[in-house]
Amino acid sequence: MDLVGVASPEPGTAAAWGPSKCPWAIPQNTISCSLADVMSEQLAKELQLEEEAAVFPEVAVAEGPFITGENIDTSSDLMLAQMLQMEYDREYDAQLRREEKKFNGDSKVSISFENYRKVHPYEDSDSSEDEVDWQDTRDDPYRPAKPVPTPKKGFIGKGKDITTKHDEVVCGRKNTARMENFAPEFQVGDGIGMDLKLSNHVFNALKQHAYSEERRSARLHEKKEHSTAEKAVDPKTRLLMYKMVNSGMLETITGCISTGKESVVFHAYGGSMEDEKEDSKVIPTECAIKVFKTTLNEFKNRDKYIKDDFRFKDRFSKLNPRKIIRMWAEKEMHNLARMQRAGIPCPTVVLLKKHILVMSFIGHDQVPAPKLKEVKLNSEEMKEAYYQTLHLMRQLYHECTLVHADLSEYNMLWHAGKVWLIDVSQSVEPTHPHGLEFLFRDCRNVSQFFQKGGVKEALSERELFNAVSGLNITADNEADFLAEIEALEKMNEDHVQKNGRKAASFLKDDGDPPLLYDE
């Protein structure tokens with residue numbers, strides 16, 4: 001053995017494993033490997049490992065028991081296999097049900113394949129879409145207690161402890177339990193933990209009321225969708241209000257400011273009305289949107305205000321209920337226009353769209369002007385308000401030829417030191433068959449309010465009626481006064497039927513007080 005290096009055998013010498021054969025008959029030269037080179041390579045490798053150990057210290061690894069095949073937990077694998085098998089079985093059962101349904105068809109006699117199903121005994125509740133809560137409800141306080149049955153003989157107990165089926169306590173508890181059978185919309189309350197007892201009379205009344213409300217809600221379901229009974233905003237009304245905002249006429253609608261029996265008033269900020277005409281209306285900065293309710297529940301008893309009005313008499317009987325409500329809005333628009341021309345403080349009409357009337361807002365910064373009923377006035381301001389009201393009533397009667405017909409402290413606003421009149425949808429002309437009666441009622445409301453307010457100069461209702469109308473009815477009591485008013489109305493109605501409305505005008509050309517009939 002050569003210590004210097006290991007050399008390959010010469011070409012002529014045969015190797016121990018046999019001569020190497022080359023397919024091209026060319027001998028291969030074996031590269032000689034020196035022992036010194038091998039040792040140098042090993043030394044360099046050791047030095048490299050030492051340097052790496054110095055730069056990257058070895059992290060101590062906690063020694064622990066090696067995981068062997070005996071310690072591996074295979075329960076998850078078993079569960080996975082069971083779940084896969086359950087899915088396969090469910091698919092098989094579903095296919096079996098389809099085959100069963102196809103095999104039976106529409107036959108009245110069917111054959112069941114249930115015995116061939118692959119159902120697991122531990123199949124959980126997830127197999128069905130409807131989850132079932134298997135909690136114990138034996139002690140559930142919200143579960144209605146099972147009533148104690150009464151035997152056929154009709155009583156329980158003996159002697160003094162006998163209890164019949166007509167016992168007040170037993171019947172009261174049974175009636176309380178029966179309230180759970182009412183419709184879900186009927187709120188019966190929560191009686192958990194309380195021993196409630198209802199008498200038969202009370203239970204029967206509640207039962208009848210619940211049934212009647214259920215029938216009523218079912219009957220008015222569709223009508224409610226098309227009415228404005230609640231907040232006066234149905235889908236059609238919302239669409240109209242949306243179009244007003246979308247067109248730019250209104251900038252925004254802030255909210256409701258007043259609610260009444262016949263209408264609801266909303267506050268809105270005015271926009272700009274783009275119109276090619278030069279005389280287009282200027283929209284105020286703040287507007288009031290009056291929406292008339294489209295149900296006739298509140299208008300059935302108020303048709304006398306519009307049925308006998310000559311301006312709408314011919315149109316009233318030809319319209320459906322919804323168009324009658326539009327007529328109310330149109331009537332208020334015309335009345336406000338008359339008052340505006342006469343210079344009476346009132347809202348200015350901006351736009352009328354079906355049963356929606358847009359007017360100027362009386363107030364400031366979304367705060368409406370207070371009513372005379374709500375405002376606190378001193379004696380001088382109250383006296384000034386009375387004289388303004390008296391002047392407005394005379395001006396409304398003579399210059400506008402109108403009677404408010406619902407004038408009271410609730411329909412008069414106090415703003416900027418003046419009295420403003422609102423809500424004139426029911427106002428009629430004095431030629432109305434009941435025009436003078438409405439005027440007398442207005443005088444009564446105004447007189448009583450200011451007399452209670454401490455205005456000593458306030459006239460009585462009969463004196464105020466004569467002062468406003470210009471008539472001189474001398475009657476000692478109210479009954480005779482009303483009788484003369486009805487007689488004048490009857491004579492005026494006959495005169496109108498014979499000679500027409502123009503011949504029975506209340507205003508003379510010479511400015512004298514109005515007359516109900518020609519003398």
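We number each residue from 1, going along the chain as drawn.
Cβ coordinates come from backbone N, Cα and C, glycine included.
Per Swiss-Prot, the feature domain 'Protein kinase' maps to 251-519.
Per Swiss-Prot, the feature ATP binding site maps to Ile257, Ser258, Thr259, Gly260, Lys261, Glu262, Ser263, Val264, Val265, Lys290. For Ser263 (ATP binding site), the Cβ neighbour count at a 10 Å cut-off comes to 24, with all displayed protein chains included.
According to Swiss-Prot, the mutagenesis experiment Lys290 to Ala carries this note: Decreases autophosphorylation (in vitro); abolishes inhibition of TNF-alpha-induced NF-kappaB activation; no effect on interaction with IRF3; fails to activate IFN-beta promoter and IRF3 phosphorylation. Taking Cβ-Cβ distances under 8 Å and a sequence gap of 6 or more within the same chain, the neighbours of Lys290 (mutagenesis position) are Ser263, Val264, Val265, Ala329, Glu332, Ile356, Leu357, Val358, Met359.
A coil conformation is recorded for Asp406 (active site, proton acceptor) in the three-state DSSP classification, outside any helix or strand. Sequence-distant neighbours of Asp406 (active site, proton acceptor) (same chain, 6+ residues apart, CB-CB distance under 8 A): Asp423, Gln426, Ser427, Asp442. Among the features that Swiss-Prot reports, active site, proton acceptor is placed at Asp406.
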The one of Ile257, Val265 whose CB sees the fewest other CB atoms within 10 Å, among these binding-site residues: Ile257
CB contacts for Thr259 (ATP binding site) [other CB atoms within 10 A, all chains]: 11
Site extent for ATP, whole Å (max Cα pair distance, Ile257, Ser258, Thr259, Gly260, Lys261, Glu262, Ser263, Val264, Val265, Lys290): 14
